[in-house]
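Comments concern the structure below.
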Amino acid sequence: MLSKEEPACRQFHSREKTWGNEHNGKTVTQANNKEHKVPAVRRGDIGQREPAAHPASHIQGTMASENTGEQATCKDQYMDLDAPGNNLEHSWLHRHCEIPTTLHQRAKKTGRLFSGLFGLNLMFLGGTVVSSVALSNKAVPERDSQSFLCILMLLSSVWALYHLLFIRNQNGAVHHDHHAGAMWLKASLAIFGVCSIILSIFEIGHALLLQNCEILMDIVFFSIEIVFVSVQTVLLWVSCKDCVQMHHSVTRYGIMLTLATDILLWLTAVIDDSLEQDLEILQSNSTQDESNEMAQCQCPTDSMCWGLKQGYVTMFPFNIEYSLICATLLFIMWKNVGRREKLHSDPPRHTFQLRGIIYGPLIGGAALLVGISVFVQYQVEATSGMVSILSYHMYYGYKMIILAPMIVCSVAGIIAHSLREKEKKGQKETGRSDQDWLHMEDVGSENKNTDYSSGQYQSSQGDEKIQGYSLAQFALDNEKEKLEHRQGNTTKKHNTHQGKMKNYTRKLDVTLLFVSAVGQLGISYFSIIATVVTTPWTMLSALNFSNSLLLILQYLSQTMFIIESMRSIHEEEKEKPGHHEESHRRMSVQEMHKAPPSCLDAGHLGLSRRVVKEMAMFLMICNIMCWILGAFGAHPLYMNGLERQLYGSGIWLAILNIGLPLSVFYRMHSVGILLEVYLHA
């Protein structure tokens, strides 16, 4: 009986030999040394199997052969991960644990717990400091929060350089998670990072041109932010796929420090952006002395200082998105620290193509052009301070026009996914039936060839017995496969030596999608209540009510479509592409002629796939337009006055300042996921 300290592969080999001794009376090694090859259960081996001596021994031999294959896979690909010389994680709390792999798992969980608590407390502390500047009526000076953030950015930059220059250069220090760090995410990281650096440059120029204001701390803060953004962008571009196997504690705490810094910078940018939106209200409620003090640090509208201010105000949405993207990538890196799972091979690369996709890009492009025209026209009037009723009607009318088709497209995409799943199930059953008949024919032909080569005469009655026996043998094989499918064949569906390959990126995407959707849903429900209570109803009230209701339906339907699409992608990734490729390679020319058209026409873009691609492309373009409407310039929710009359300026502005940043992130995050859906469909 083996002890638990032995590696998993050796235990599996021992169980394999024990099973063979109990049921066959012979070891698996002896079974493999026979001249008679044991047939495999895989359908790709049709045409290569030989009849066994007895159905029961056939099933036993098959299971023995499969276990041997799994042992080879485990030994060749994954045994090196748990070898004694490798870097297993240790923890002082679990020092009495004598099993290395168990100690590694417990130490990993303990490291996640303490580093997570460290990051959480740091976020709460920094969030209190940053928000106190805006809520304490200048009792907490802004330079205190800037000094705190400067310390965090410097420490994070030092850790990032240490990770890039020291940890990653050691042998065996890094494995890779191929699910993390999608190309569209890295491209967004680079673009938004450049925009954040430009924002800091504009802030420095704006601070230098101000007079009678304290500018030294502002210059220091934005200079350090430029260094931090540059180092962090390089770190995440290079290391976003890393599964670090050395210096686990330093890496976890460094990642949490950097992640907390990004969250606090995001909160600072959200507060600054909200204060720019609320500036007129703050000035109207302030005293004369406060207004004079605020006017001393304002730029004339016709100066270069005013132009730089408009520049960094325009860059706020990019900086907000940059901080959130960095936080998501860092969270995946933190989850992957100490992870000792490896894929069999790299996942397939998907290229962006518009072949056969016409209506989605065409209609979406038209909606984008019209939306930009409406947006520019509204912002011109909002900048002048006088927004006409016609501009409100055009703004809300345009949103209603695009929201209704987005709802229809989301529902159509969900239906297309269900039809596609049904079609794939039918093709799988058809292919299995055809392969079964091919197997029966091959078994019969092999029996006849064997009889003729041995010179033995077979009567018609003997042929019927052989065919009946072959059918019985095949029925036993088929029942065994169905039983394994129902109970779950753990040796086949696990991609790693420690279990099923986890995809932390996809789980995080779904979580962020749900959390960010709460912002717009809350705003919409508050708007609906305010519109219903306010009397009498006007055209603007009706448009606001309809727009809020359509937004709720659109968020719910699009979220369901995205989740259903990601589930479909996950189901496709669970299938073994190498197994199917091997099966197709083993098909002879005669079998290809006998195969149904559905098996040979796999590259054809079916109706359900085309519908999913069309819907994903249209929704992606419309979400880009909705992101532009919510992220840039003035927003009608600040200016129409319906909700402000019911809730008051302070409460309504607080609702908007919390909900709108989440809504903006939802749109941008949806664009990335919809692009992934389009590529995988």
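Keep in mind that glycine also has a Cβ here, set from the backbone N, Cα and C atoms.
So, quick note: what you're seeing has the original residues, none of the substitutions.
E321 (mutagenesis position) is surrounded by 26 other CB atoms, counting those within 10 A of its CB over all protein chains shown. For E321 to Q, Swiss-Prot lists a mutagenesis experiment annotated as follows: Abolishes proton channel activity.
Quoted from Swiss-Prot, the note on mutagenesis experiment E321 to N is: Does not affect proton channel activity.
D509 (mutagenesis position) carries a helical DSSP state (H, G or I). Listed in Swiss-Prot is the mutagenesis experiment D509 to A or N, annotated as follows: Exhibits reduced desensitization rate.
Quoted from Swiss-Prot, the note on the mutagenesis of R585 to N or E is: Abolishes proton channel activity.
Counting every protein chain shown, 23 other Cβ atoms lie within 10 Å of the Cβ of N623 (mutagenesis position). According to Swiss-Prot, the mutagenesis experiment N623 to Q carries the following note: Reduces proton channel activity.
Under mutagenesis, Swiss-Prot gives N623 to A or D with this note: Abolishes proton channel activity.
Y666 (mutagenesis position): 27 other CB atoms within 10 A of its CB, across all protein chains. Experimental mutagenesis at this site is recorded by Swiss-Prot as Y666 to A or Q, annotated: Reduces proton channel activity.
According to DSSP, R667 (mutagenesis position) is assigned to a helical segment. Taking Cβ-Cβ distances under 8 Å and a sequence gap of 6 or more within the same chain, the neighbours of R667 (mutagenesis position) are N623, I624, C626, W627, G630, A631. R667 to A appears in Swiss-Prot as a mutagenesis experiment; the accompanying note says: Reduces proton channel activity.
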With every protein chain in view, how many other Cβ atoms are within 10 Å of the Cβ of D509 (mutagenesis position)?
21
Could you tell me the C-alpha distance between E321 (mutagenesis position) and D509 (mutagenesis position) in angstrom, no decimals?
15
What is the interatomic distance between the Cα atoms of D509 (mutagenesis position) and Y666 (mutagenesis position), given in whole Å?
10
